[in-house]
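Taken straight from Swiss-Prot:
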| type | residues | note |
| --- | --- | --- |
| MUTAGEN | Asp34 to Ala | Abolishes PPP-RNA-binding |
| MUTAGEN | Arg38 to Ala | Loss of capped RNA-binding |
| MUTAGEN | Gln42 to Ala | Decreased capped RNA-binding. Decreased translation inhibition of viral RNAs lacking 2'-O-methylation of the 5' cap |
| MUTAGEN | Leu46 to Ala | Decreased capped RNA-binding. Decreased translation inhibition of viral RNAs lacking 2'-O-methylation of the 5' cap |
| MUTAGEN | Thr48 to Ala | No effect on capped RNA-binding |
| MUTAGEN | Trp147 to Met | Loss of capped RNA-binding. Loss of translation inhibition of viral RNAs lacking 2'-O-methylation of the 5' cap |
| BINDING | Trp147 | mRNA binding site |
| MUTAGEN | Arg187 to His | Abolishes PPP-RNA-binding. Loss of capped RNA-binding. Loss of translation inhibition of viral RNAs lacking 2'-O-methylation of the 5' cap |
| MUTAGEN | Arg187 to Ala | Loss of capped RNA-binding. Loss of translation inhibition of viral RNAs lacking 2'-O-methylation of the 5' cap |
| BINDING | Gly190, Lys259, His289, Gln290, Lys336 | RNA binding site |
| MUTAGEN | Asn216 to Ala | No effect on capped RNA-binding |
| MUTAGEN | Asn216 to Asp | No effect on capped RNA-binding |
| MUTAGEN | Arg255 to Met | Abolishes PPP-RNA-binding |
| MUTAGEN | His289 to Ala | Decreased capped RNA-binding. Loss of capped RNA-binding and decreased translation inhibition of viral RNAs lacking 2'-O-methylation of the 5' cap; when associated with F-157 |
| MUTAGEN | Gln290 to Glu | Decreased capped RNA-binding. Loss of capped RNA-binding and decreased translation inhibition of viral RNAs lacking 2'-O-methylation of the 5' cap; when associated with F-157 |
Amino acid sequence: MSTNGDDHQVKDSLEQLRCHFTWELSIDDDEMPDLENRVLDQIEFLDTKYSVGIHNLLAYVKHLKGQNEEALKSLKEAENLMQEEHDNQANVRSLVTWGNFAWMYYHMGRLAEAQTYLDKVENICKKLSNPFRYRMECPEIDCEEGWALLKCGGKNYERAKACFEKVLEVDPENPESSAGYAISAYRLDGFKLATKNHKPFSLLPLRQAVRLNPDNGYIKVLLALKLQDEGQEAEGEKYIEEALANMSSQTYVFRYAAKFYRRKGSVDKALELLKKALQETPTSVLLHHQIGLCYKAQMIQIKEATKGQPRGQNREKLDKMIRSAIFHFESAVEKKPTFEVAHLDLARMYIEAGNHRKAEENFQKLLCMKPVVEETMQDIHFHYGRFQEFQKKSDVNAIIHYLKAIKIEQASLTRDKSINSLKKLVLRKLRRKALDLESLSLLGFVYKLEGNMNEALEYYERALRLAADFENSVRQGP
């Protein structure tokens, strides 16, 4: 039976390892089922040279769920794959898997087996003249850490990018780190698409990654989407066609090719690709959300074609699109309750359906969330403000949420729309009641935000005079 001293000694050694247990992967409990599904999908459908790490991550997820025996099986698969895929680097790459084994056995109370794996790590470190007993600084492990962080969601993307960047500083032509850096950069760019004055930085890394990984269809479709963002759709479509012609990672390629075609306006083609992908990965949150967006696009097409007055068959088609979009958005948020964008799309679609109770439920969930990106919270407050103004007919609540969106000072299109909506609402109130203290003050505030200082001062002064007149009348009494 182990002593407390043994336990502490082993624990001190474990803390020095570089593996999933020491990388501080930020994973919310609500995100665990979706993460596990994405990991399993990647194992089955993504053709990659870097699959050992995904088995290690699956083992870590299984451990977090309390399934330690299943976790050990995943680590054994990782160990077997290591021998097949990385013969010349097996020893270095194995350090992550062995580190995870050591932590697993420690958590299971099997200290002797934990020590066995610690000894394996120490032997390799000695063999490679490493200055640390249990910690190896090398590009291979930097990449493993980067992939793990990248898979665990938006909170980890900056750290993932830094891991791949560290490798590229030493080896700029490294295909693996080039791919990882480009994917990280693309996702971080995606967070900032609605931000004013944001300069995208993922286009060049994606071009470099495609050059170094010419058979990787997944990176090609990301490059295509970024080219589309930059107004270079024709060039982007060439990469889409190349990726679709290659059988590699087709389920993943379909997802992103569909997004490209939806944004191009070819919604039917997008839906065809998404439904093919959904047959292979029916639990994919991303697919359900993308399908919902396609039905939303078709709904908008019907509205525009009928000038917002659909009747007969058009009305039936519109209602069908709304129901279909709701179904897929619901599927997405059920599988990933922290998916803020899908929750917002769902709330807005319930407004289209006239179901204000369900819209309110989803907005209330959103208001309790803490999105990774500030602009997402701006979107939530802006759309909830519009819901309050136009559906609930509450100017008071609408103003509160427009102001909350504006208070988030990140310059964005949504912030501009919030300022404009607040201005329209306040002007409407002033037309009804010219001597309204709050409205005069708010209009002064809006003009200040717009940089119209003369108008701002005029309305602030009118508000102050009105407040002074009111105070004098109260003092004088009836």
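Using N, Cα and C of the backbone, Cβ positions are placed for all residues, glycine too.
Here the original residues are kept at every noted site.
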A 10 Å Cα radius around Lys336 (RNA binding site) captures, of the mutagenesis positions Arg38, Leu46, Trp147, His289, Gln290, exactly none
Under a three-state DSSP reduction, the secondary structure at Gly190 (RNA binding site) is helix
Closest by Cα to Lys259 (RNA binding site), out of the mutagenesis positions Arg38, Arg187, Asn216, is Arg187
For Thr48 (mutagenesis position) and Arg38 (mutagenesis position), the CA-to-CA distance in whole Å is 15
Cα of Gly190 (RNA binding site) to Cα of Gln290 (mutagenesis position), in Å and rounded, measures 15
Lys259 (RNA binding site), Cβ-centred 10 Å count of other Cβ atoms over all protein chains shown, is 22
Gly190 (RNA binding site), Cβ-centred 10 Å count of other Cβ atoms over all protein chains shown, is 18
Around the Cβ of Thr48 (mutagenesis position), other Cβ atoms within 10 Å, all chains included, total 20
Lys336 (RNA binding site) has its Cβ surrounded, within 10 angstroms, by a count of other Cβ atoms equal to 25
Leu46 (mutagenesis position) and Trp147 (mutagenesis position), compared by Cα position, are separated in whole Å by 14
CA pair Arg187 (mutagenesis position) / Asn216 (mutagenesis position), Å rounded to integer, equals 17
Here the Cα-Cα span from Asp34 (mutagenesis position) to His289 (mutagenesis position), rounded to a whole number of angstrom, reaches 13
The most crowded of the mutagenesis positions Arg38, Arg187, Arg255, His289, judged by neighbouring Cβ atoms within 10 Å of its own Cβ, is Arg38
Listed in sequence order, the residues of the same chain lying six or more positions from Gln290 (mutagenesis position) whose CB sits under 8 Å from its CB are Arg255, Ala258, Lys259, Arg262, Ala270, Leu274
